[in-house]
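What follows is a short report on a single structure.
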Amino acid sequence: MQRRGALFGMPGGSGGRKMAAGDIGELLVPHMPTIRVPRSGDRVYKNECAFSYDSPNSEGGLYVCMNTFLAFGREHVERHFRKTGQSVYMHLKRHVREKVRGASGGALPKRRNSKIFLDLDTDDDLNSDDYEYEDEAKLVIFPDHYEIALPNIEELPALVTIACDAVLSSKSPYRKQDPDTWENELPVSKYANNLTQLDNGVRIPPSGWKCARCDLRENLWLNLTDGSVLCGKWFFDSSGGNGHALEHYRDMGYPLAVKLGTITPDGADVYSFQEEEPVLDPHLAKHLAHFGIDMLHMHGTENGLQDNDIKLRVSEWEVIQESGTKLKPMYGPGYTGLKNLGNSCYLSSVMQAIFSIPEFQRAYVGNLPRIFDYSPLDPTQDFNTQMTKLGHGLLSGQYSKPPVKSELIEQVMKEEHKPQQNGISPRMFKAFVSKSHPEFSSNRQQDAQEFFLHLVNLVERNRIGSENPSDVFRFLVEERIQCCQTRKVRYTERVDYLMQLPVAMEAATNKDELIAYELTRREAEANRRPLPELVRAKIPFSACLQAFSEPENVDDFWSSALQAKSAGVKTSRFASFPEYLVVQIKKFTFGLDWVPKKFDVSIDMPDLLDINHLRARGLQPGEEELPDISPPIVIPDDSKDRLMNQLIDPSDIDESSVMQLAEMGFPLEACRKAVYFTGNMGAEVAFNWIIVHMEEPDFAEPLTMPGYGGAASAGASVFGASGLDNQPPEEIVAIITSMGFQRNQAIQALRATNNNLERALDWIFSHPEFEEDSDFVIEMENNANANIISEAKPEGPRVKDGSGTYELFAFISHMGTSTMSGHYICHIKKEGRWVIYNDHKVCASERPPKDLGYMYFYRRIPS
């Protein structure tokens, strides 16, 4: 039976008031225009508050606005009422109780509310055999908190009844988003339901596979009809092979094959030769069991790697997660975990580290009232609001309370159970920060380092006034390139947010052990014997730091002194030191087969780090600078005709490509220019533009484009005229110089063609003999300076320079063979002790594996 108790007390107010039957219709009349029935495109948030992690399971329940369908906890619903004037909310409450035990001790079947069933997608485990729940819904009218119990068909207007039913039966907005997160959804094979499988006694071993017709041990496919193991071919697998699986299909006609090494409890890569495309096999577990493969106990070995590669890393998982030790759970402010949404541990680890930094705490949680009060009408789509919500959830301690013995006894006596919070769910945060990114918006595992840069980019773009907490990571890198032939040098600076440290494998201190282990491992694999105990390479941190500072060769370096390509050498130094230094260990690389591989190494990362010796010194006495001349770009004739068509409206720039480039560490404005000047042809093409132009002085300056007017008359410029007769507008000059031509070329070409961009380009291509006329250039520059008001010099990059001495306070570790798989956890030093954050589990760390980390966070030691 539905519980009809009074509404929990509102903030600073009394409990709810119940209405007499005759008053309900009259009370709702003034609010009817604001009550809506959810349409198909509306998102109904009835699982989680927009400002907090309150849910229907929370003590105060959840309030769903009957106009916007946003949800608010008890502490935040008044804010929404004051801001919007919306008065009618649906209050949802789920009561969880311990099940009544039968005479034999078994739990009785779960009871549900006979009138109300909320289709809630909460993260609490309410399907346990020990608990049952009862759902309650009512309409609440603000500001007097009048309550109308639901359902109430007899007394409510028809529109209100329809709206309430639609809200109660609506699906979670995150479920609606799920289909969009998967690209290229595969069709179900028409052969899967009635697939013939031969009873030939074939049993497939868990490892040691080999093509039945050649010696290949990778890219192997198991035919699901006869159990043949044969190699694939590049056109449907993209990793090479001799095509024996396809030949077998042509000979026998058996249509389906599964790629060995991709089988997991969640599925596998299945290909249909008959349908000529990857497909889904809904009966895959049954088809694999026919050949002795237990799909539920298989672990994927990505891209054809052997299962032994996974077994070798068992010790890595155990060490990083501190398995085998009894870890003490931590509760309270700063000790709240994040639930895993399915491959979301990369996000959880980064956010735990981010919100352990005081500058981020102050910028978001410290400004919580202001950010929440001035949030847009839909706070679920506001970055600063969702950052503040997440930060408060992690730091407040509100969702990390230890169980109290007296409360447990009282709950047992009342047969009621209040679920202990096992962390908060970052669903709303992840949905927003990943929606514009093709990778992070998927449900696949991602690289924590890439997400860190993605987050920094979002912080930069959504800065709160003059406050930008990501400034603590920003530093300047000085790159010195020397032409080996002329010995002349060029110094440039760029902005970066993390230090990428190479793994100096050649400096391993246990080389003899590694060689012996590798020989033993190969012999064991060949003879199918148990693998030897893992021997991990031990790399001195000093060797990695030395590898970072050593000069590197620059292939195809264009020397402006020679006006030709030459050998070059590049060295990198810190032009400034950040307040917080993030160090990424470059553990991941690609093998000869382009398969991602991970260096399984142990590096003695220091607790105290001094990199003052890496401070940049700039141009040294006796050094001669390379001339400031850009390399020419050769554009084929057929490209000239398309050049003008590639220029797009700046408002149509592909922001996803811009963000992908920005996450590589390039300035945001440079990324926008790269995407613009390559005609929205994708991040890869834009990246090539960046490589060519990154040394130009205006590389990071904002993209400024002239407006396009109506059709120009013959011989007239398509751009607006400048204040000086026939003086080329700076915007047009910038377009041409961004294509690699010299400034004086651009100016003379535009003057010769009356500032017509297309004709100016043709003029440049038809005058290859053009040489710089210094008198002409000087005269023109003087005229330009006399007639054009120069803008103020743009503010330089914001950096917080200081000493290069640091102490370690957090690190993120990765377990697995690739950034696209495995698991991430985070260790943070708080209150003088290390704490392990493993998704929703937060415990005191006994043996923090500082030598196995992937990303390290250092804070500056005040000098």
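Cβ coordinates come from backbone N, Cα and C, glycine included.
The Zn(2+) binding site annotation in Swiss-Prot covers CYS211, CYS214, CYS231, HIS244, and the record cites sequence analysis as its basis. Cβ neighbours within 10 Å of CYS211 (Zn(2+) binding site), excluding its own Cβ and spanning all shown chains: 21.
In the structure as shown, the Cβ atom of TRP221 (mutagenesis position) sits within 10 Å of 32 other Cβ atoms. In the three-state DSSP scheme, TRP221 (mutagenesis position) falls into the strand class. Per Swiss-Prot, mutagenesis TRP221 to Ala is noted as: Does not abolish ability to stabilize SIAH2.
The local packing around LYS233 (mutagenesis position), expressed as other Cβ atoms within 10 Å of its Cβ over all shown chains, amounts to 18. One mutagenesis experiment catalogued in Swiss-Prot, LYS233 to Ala, is accompanied by this note: Does not abolish ability to stabilize SIAH2.
PHE273 to Ala appears in Swiss-Prot as a published mutagenesis result, with the remark: Impairs ability to stabilize SIAH2. Counting only same-chain residues six or more apart in sequence, the Cβ atoms lying under 8 angstroms from the Cβ of PHE273 (mutagenesis position) belong to ALA245, LEU246, TYR249, TYR254, PRO255, LEU256, ALA257.
For CYS345 (mutagenesis position), other Cβ atoms within 10 Å of its Cβ number 25. CYS345 to Ala appears in Swiss-Prot as a published mutagenesis result, with the remark: Abolishes deubiquitinating activity. Does not abolish ability to stabilize SIAH2. Does not abolish ability to stabilize SIAH2; when associated with A-814 and A-823.
DSSP assigns CYS345 (mutagenesis position) to a helical segment in the three-state reduction. Positions annotated as active site, nucleophile by Swiss-Prot, on the basis of a curator's inference: CYS345.
Mapped onto DSSP classes, the domain 'UBA 1' (652-693) shows 30 helix, 0 strand, 12 coil. Feature annotation from Swiss-Prot assigns domain 'UBA 1' to 652-693; the stated evidence is sequence analysis.
As a published mutagenesis entry, MET664 to Glu appears in Swiss-Prot alongside the note: Impairs ability to stabilize SIAH2 and STAT1. Abolishes ability to stabilize SIAH2 and STAT1; when associated with E-739. Other Cβ atoms within 10 Å of the Cβ of MET664 (mutagenesis position), summed over all protein chains shown, number 12.
Confidence over the domain 'UBA 2' (727-767), given as mean pLDDT on the 0 to 100 scale, stands at 73. Residues or ranges marked as domain 'UBA 2' in Swiss-Prot (evidence: sequence analysis): 727-767.
In the three-state DSSP classification, MET739 (mutagenesis position) falls within coil. Annotation of the mutagenesis experiment MET739 to Glu in Swiss-Prot: Impairs ability to stabilize SIAH2 and STAT1. Abolishes ability to stabilize SIAH2 and STAT1; when associated with E-664.
Long-range Cβ proximity for HIS814 (mutagenesis position), meaning a same-chain Cβ under 8 A and a gap of 6 or more residues, is found for ALA448, LYS587, LYS598, GLY822, HIS823, TYR824, TYR854. In Swiss-Prot, the entry for mutagenesis HIS814 to Ala states: Does not abolish ability to stabilize SIAH2; when associated with A-345 and A-823. The structure shown retains the original residue.
Quoting Swiss-Prot on the mutagenesis of HIS823 to Ala: Does not abolish ability to stabilize SIAH2; when associated with A-345 and A-814. HIS823 (mutagenesis position) falls within a strand segment according to DSSP. All chains included, 19 other C-beta atoms sit within 10 angstroms of the C-beta of HIS823 (mutagenesis position).
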| CYS231 (Zn(2+) binding site) and CYS345 (mutagenesis position), Cα-Cα, nearest whole angstrom | 35
| request: Indicate the candidate from CYS214, CYS231, MET739 with the smallest number of other Cβ atoms within 10 Å of its Cβ, considering only these recorded positions. | output: CYS214
| query | For HIS244 (Zn(2+) binding site), which residues in the same chain are close in space, meaning a Cβ under 8 Å from its Cβ, but six or more apart along the sequence? | reply | CYS211, ALA212, ARG213, CYS214, LEU230, CYS231
| remark: Rounded to a whole number of Å, the separation of the Cα atoms of MET739 (mutagenesis position) and MET664 (mutagenesis position) comes to 22
